[in-house]
Amino acid sequence: MSQVILDLQLACEDNSGLPEESQFQTWLNAVIPQFQEESEVTIRVVDTAESHSLNLTYRGKDKPTNVLSFPFEVPPGMEMSLLGDLVICRQVVEKEAQEQGKPLEAHWAHMVVHGSLHLLGYDHIEDDEAEEMEALETEIMLALGYEDPYIAEKE
């Protein structure tokens, strides 16, 4: 049976009201075992300052963002199950959910699904890549019991 090992790091000034570790595990389990047998993923939940700093350093964007994905590149000849790290900004996720009229839990789930697909090599730079990735995200979110996260864009 496929297994995803979660290393959850809560690095917010206030960690109250965040999803439970079991929820993060459920969301990861809905994505990663479809693509590989055994994986280890770190999810770090941060405040805006850390998200802003990482986004500026690694993407050249001078603002915080919802989720950053850092895939782990295994050196040639080595076998490791470490897939990578997700850094999710609490305040951005909460603000986006409110602005988009989405349930907060569903938006958290979407950020984990979206980021996990990036760790697995999916991207949305080109239109055809975006369509494939969004279709997978929608399929996974529906399987988890949430609405299509892109429903507003399709209407």
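Just so it is clear, glycine is given a Cβ too, placed from its N, Cα and C backbone atoms.
Per Swiss-Prot, the feature Zn(2+) binding site maps to HIS114, HIS118, HIS124. According to its DSSP assignment, HIS118 (mutagenesis position) is helical. Counting only same-chain residues six or more apart in sequence, the Cβ atoms lying under 8 angstroms from the Cβ of HIS118 (mutagenesis position) belong to SER69, PRO71.
Within the same chain, residues at least six positions away from ARG59 (mutagenesis position) with a Cβ under 8 Å of its Cβ are THR65, LEU68. ARG59 to Ala or Glu appears in Swiss-Prot as a mutagenesis experiment; the accompanying note says: Loss of activity.
For the published mutagenesis HIS114 to Ala, Swiss-Prot gives the following note: Loss of activity. Within 10 Å of the C-beta of HIS114 (mutagenesis position) there are 24 other C-beta atoms, taking all protein chains into account.
Here Swiss-Prot notes a mutagenesis experiment, HIS118 to Ala, with the remark: No change in activity.
The note that Swiss-Prot attaches to the published mutagenesis HIS124 to Ala is: No change in activity. On its own chain, HIS124 (mutagenesis position) has ALA130, MET133, GLU134 as residues at least 6 apart in sequence with a Cβ closer than 8 Å to its own Cβ.
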Residues close to Zn(2+) site centre defined by HIS114, HIS118, HIS124, Cβ within 8 Å: VAL67, SER69, GLY115, LEU117, TYR122, ASP123, MET133, GLU137
